[in-house]
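Structure first, commentary second.
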Amino acid sequence: MNYIPTQTFYGRRWRPRPAYRPWRVPMQPAPPMVIPELQTPIVQAQQMQQLISAVSALTTKQNGKAPKKPKKKPQKAKAKKNEQQKKNENKKPPPKQKNPAKKKKPGKRERMCMKIENDCIFEVKLDGKVTGYACLVGDKVMKPAHVKGVIDNPDLAKLTYKKSSKYDLECAQIPVHMKSDASKYTHEKPEGHYNWHHGAVQYSGGRFTIPTGAGKPGDSGRPIFDNKGRVVAIVLGGANEGARTALSVVTWTKDMVTRYTPEGTEEWSAALMMCVLANVTFPCSEPACAPCCYEKQPEQTLRMLEDNVDRPGYYDLLEATMTCNNSARHRRSVTKHFNVYKATKPYLAYCADCGDGQFCYSPVAIEKIRDEASDGMIKIQVAAQIGINKGGTHEHNKIRYIAGHDMKEANRDSLQVHTSGVCAIRGTMGHFIVAYCPPGDELKVQFQDAESHTQACKVQYKHAPAPVGREKFTVRPHFGIEVPCTTYQLTTAPTEEEIDMHTPPDIPDITLLSQQSGNVKITAGGKTIRYNCTCGSGNVGTTSSDKTINSCKIAQCHAAVTNHDKWQYTSSFVPRADQLSRKGKVHVPFPLTNSTCRVPVARAPGVTYGKRELTVKLHPDHPTLLTYRSLGADPRPYEEWIDRYVERTIPVTEDGIEYRWGNNPPVRLWAQLTTEGKPHGWPHEIILYYYGLYPAATIAAVSAAGLAVVLSLLASCYMFATARRKCLTPYALTPGAVVPVTLGVLCCAPRAHAASFAESMAYLWDENQTLFWLELATPLAAIIILVCCLKNLLCCCKPLSFLVLVSLGTPVVKSYEHTATIPNVVGFPYKAHIERNGFSPMTLQLEVLGTSLEPTLNLEYITCEYKTVVPSPYIKCCGTSECRSMERPDYQCQVYTGVYPFMWGGAYCFCDTENTQLSEAYVDRSDVCKHDHAAAYKAHTAAMKATIRISYGNLNQTTTAFVNGEHTVTVGGSRFTFGPISTAWTPFDNKIVVYKNDVYNQDFPPYGSGQPGRFGDIQSRTVESKDLYANTALKLSRPSSGTVHVPYTQTPSGFKYWIKERGTSLNDKAPFGCVIKTNPVRAENCAVGNIPVSMDIPDTAFTRVIDAPAVTNLECQVAVCTHSSDFGGIATLTFKTDKPGKCAVHSHSNVATIQEAAVDIKTDGKITLHFSTASASPAFKVSVCSAKTTCMAACEPPKDHIVPYGASHNNQVFPDMSGTAMTWVQRVAGGLGGLTLAAVAVLILVTCVTMRR
């Protein structure tokens, strides 16, 4: 069956009741009775007219205003009525109480829901008891499947229901005649407050929550309404989370039914709980009358409670027997939570230090100290009972305690708790105290008793609360932020925590015996005394009156007070009455709950930005944590607690860093390529510029260039010298040879062996003018040839610029391209230019807005702090006892012989043979485990999900898709498939530990192999499962002589040790800038790898050429350019167009990234673009519609060393060369190359000439 109701059948909605009117509506007089046979048509018409007038008048008066009150007559009538009432009161007083408790009126939300619920919900009953509700929603009737019983409606009860275990619902079609009673439903659930039977329901973060106590078993099936009266969810149960309860609900989305079940949910079906008495079962809330009330039969009532202690309805039975099912008692809500304490009593217990360094049996002995609350509050359990007077009733300012065998009371104002100083007591109830204490190594509790004596007990206890947040403060701040924490909730209402109670032992008291003339007198004093005398025979028994044992001595008798009509706490310092584990249970007040704590925010540090580093000046008011990490592949995490003024220098790279100071939010910064010098200046400025960016590469390049220049000059000089020598050698060896004038000039030959230039040229002019002109043109021709060679060389070298080589290797999306690879970097835009015949080019932009890498987890176990349960020891007087087997974690049991325990009244045993003590202990989960535990997981393949913004044409839409190469999403008619990602990387190891909101890569022991004092010393599948494993090296020790106690040794909690030594979490050291989050465990925004994209874009997404503007004469002029800065370049494009419109803009090289994807074309023919580049001399091709041009710029370095955003361009892999630097290199290389080529040419020519001779 479809569990989504329809909205088709609505004849009416709920009709509000008529408004309440304090006045009485006058009734019309009844018409006289007329016999039908005697009525004439005229009379009938008159009667019909009267009837219509009466109905109209009645309707008008009901909807009209209140009638005016008469002035005299009603007052007299009222006065007479008051007088009559006074007379009646004097005669017979009313049985009502003087101050009856007013019934709480329902609020506006409750009234609204009650009106709607009158029609659409029906009770579900089992054996006459309401167990839940069924709701009419749309065209269906829905009932929770776990609610047992039959709907209290004959038409609905006989329907055939289809059950769904997935949704915990039973569903059937509504009968036709009831469809008008059904409620509408809606899947729209904006965050805010909704209504249900018990008031407001808060909806936030996909969860419905209510104040704890507003819902209870029996509310299953109740609907939750919005303000329009539409059903948004059906309640199934709830999970107690402290101050609030999370509801388990069935609700609807647009297309399907969903069920939300928070952890720890309990079904709210009011199932009938049964208890047993003498093999006869009865409802726990209605105990049998023999016994049924503690005040009438206390001892029998306690035995009945002990027989039912493990039954689910135990607390219903406890409440019923304490209140005796008297409804008048329930109205006293202030004392309701203290009713159970009348069945208990305080006790005296052994205390090793009673404040003066000596042991005693103290009425305020300290049993336990709990410090699980992260806000520093502690909970102390003592032997006295607070908030109860000696009569057993609630009295807030009293403390009742045991003094001997008597119950006494003292003022609560004298109660004090000390560590290194006085503690602030925040709450008290029964055996428990909650207080804020300063750090210390001991704890003492004391009070002034009724005789003004100080009763105290001191124990060794190290109180050093861990800081909440990242600052170790001592005083709650006026201003700060709220962070999650745990605290003890100051409520005395019943909780899920409980303590065991048992029947107290017989208390020996030698003062009950007195010697009188050879006889022993037992003075009962109104108590029941159990006595045992060895003189004579038959001197064993109990008595409630004074008794004399003849011919006996005190040393031969043993007397003890016995009282089994009250419970006392199962203390390890007090023996239990019998070996059987008979016990009762009572709730523990002040439960641990999740809360928020206000923590201070450290003063903002003074920050000085430097070149690729920042200096923070820190002024802590208290120890404050400083952490930082790199956002690259190597995070290099660092943390330090700082308690005084310091300065710290943090290195910053282009990959970015993240630092956090105290409770301030984390700050992310990135370095820019700032430097001194200019990339477009003189050679020394260019060298200084590159030295600031790439010092090692610059030194190597300048050294190599200098060496090349020196070598070139030396080689040229050597070649010229060699050529000169070869030219002059023949003339030097020939006697009388004359060196020609030209050769002499070129080779610097001595003038003595050659004619002058004028004489040589005059001779050639006279003898041969042709040779004259050739001789004159030879040097000129050589110069012209050399210049042409250098020019061609420079033209060939210019295209080999490094910048051009980089740009040539950049992939560009061509026409009909339907695949792409985008970088997995949040905020880094990827753009592709798509050209199709007959269509205007279109720019496709893909930008990753967020990624989530979620591993598949398998929960191995949870671990937390343990508590050691030590039941009261059983002492067998004059005999032996044996250990019993128990299925308890780390259960230990030992029997010690030869013990002679003493209590405050004397020896506990009186016999000639040895006594034995049975000591037991075992381990259980601490009560804090529900709030403070670590979960050990095995992590498997991680699934990546990305949120990507897709822009093309007029479409700009965000979509979420799995990056696996299979998941396809449709955006604006186009289909996109992302993945799989190029790098199969995850920050999570195979084994991880999740603790609160932190994740740790840790190799933990498998289930069942925990070691004492290590992580995993106790293990269980959940915080409530019965499969608890423990290995804590628990060992029992022999009790000290004369003392009742259960000593033991045990390894400290491995979980608490792990908390102190767990190190840095993955949240603070994950590489690639990953942000680790929990619920579910995931890594967000990890900048690693690339995402392949396959797309199918339909033709409808393109613009036809005839519809797009025709752009011609496109030219680009760069006005401002700052490289390595986020869109620090501004380019102005001028063009001509035939009409206005919209054109796609795209850069065809990854040298520059253009911010705009499309621009509006206007008739003025001018647009401005912003671009980002890492090159000092970028040259990139830009297209606007179908027109293209090349933009060339001379960029300057950025001025800001550190910026709070990452770069939006591709970084250069190798050092980039500016155009000016290339020009200087070309000039120097050209000059040196020309000189070297000239030397080579001269040497070759001379060599060739000399070889021909």
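Along the chain as shown, the residues are counted starting at 1.
Using the three backbone atoms N, Cα and C, a Cβ is placed for every residue, glycine included.
For all the noted positions, this structure keeps the original residue and models no substitution.
HIS146 (active site, charge relay system) falls outside any helix or strand according to DSSP and counts as coil. Annotation for HIS146 (active site, charge relay system): same-chain Cβ neighbours under 8 Å, separated by at least 6 residues, are ASP168, SER220, LEU236, GLU267, SER269. Per Swiss-Prot, active site, charge relay system is recorded for HIS146 (among others), and the stated evidence type is sequence analysis.
Taken from Swiss-Prot, the feature active site, charge relay system applies to ASP168 (among others), supported by sequence analysis.
The active site, charge relay system feature in Swiss-Prot is assigned to SER220 (among others); the stated evidence is sequence analysis. DSSP assigns SER220 (active site, charge relay system) to coil in the three-state reduction, outside any helix or strand.
What Swiss-Prot lists as domain 'Peptidase S3' is 120-268. In terms of DSSP secondary structure, the domain 'Peptidase S3' (120-268) contains 11 helix, 76 strand, 62 coil.
Listed in Swiss-Prot as a natural variant, THR6 to Ser is described as follows: In strain: Isolate MM 2021.
Quoted from Swiss-Prot for the published natural variant VAL382 to Ile: In strain: HuN1. Neighbours of VAL382 (variant position), defined as other CB atoms within 10 A of its CB across all chains, total 28.
All protein chains included, ASN539 (variant position) registers 17 other Cβ atoms within 10 Å of its own Cβ. Looking at Swiss-Prot, you'll find the natural variant ASN539 to His noted as follows: In strain: HuN1.
In Swiss-Prot, a published natural variant is listed as VAL739 to Ile, annotated In strain: HuN1.
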Whole-number Å distance separating the Cα atoms of VAL382 (variant position) and ASN539 (variant position) is 38
ASN539 (variant position), DSSP three-state class -> coil
Among the active-site residues ASP168, SER220, the one whose Cβ has the most other Cβ atoms within 10 Å is SER220
For the domain 'Peptidase S3' (120-268), the averaged pLDDT of the predicted model is 86
What DSSP gives for VAL382 (variant position), in three states, is strand
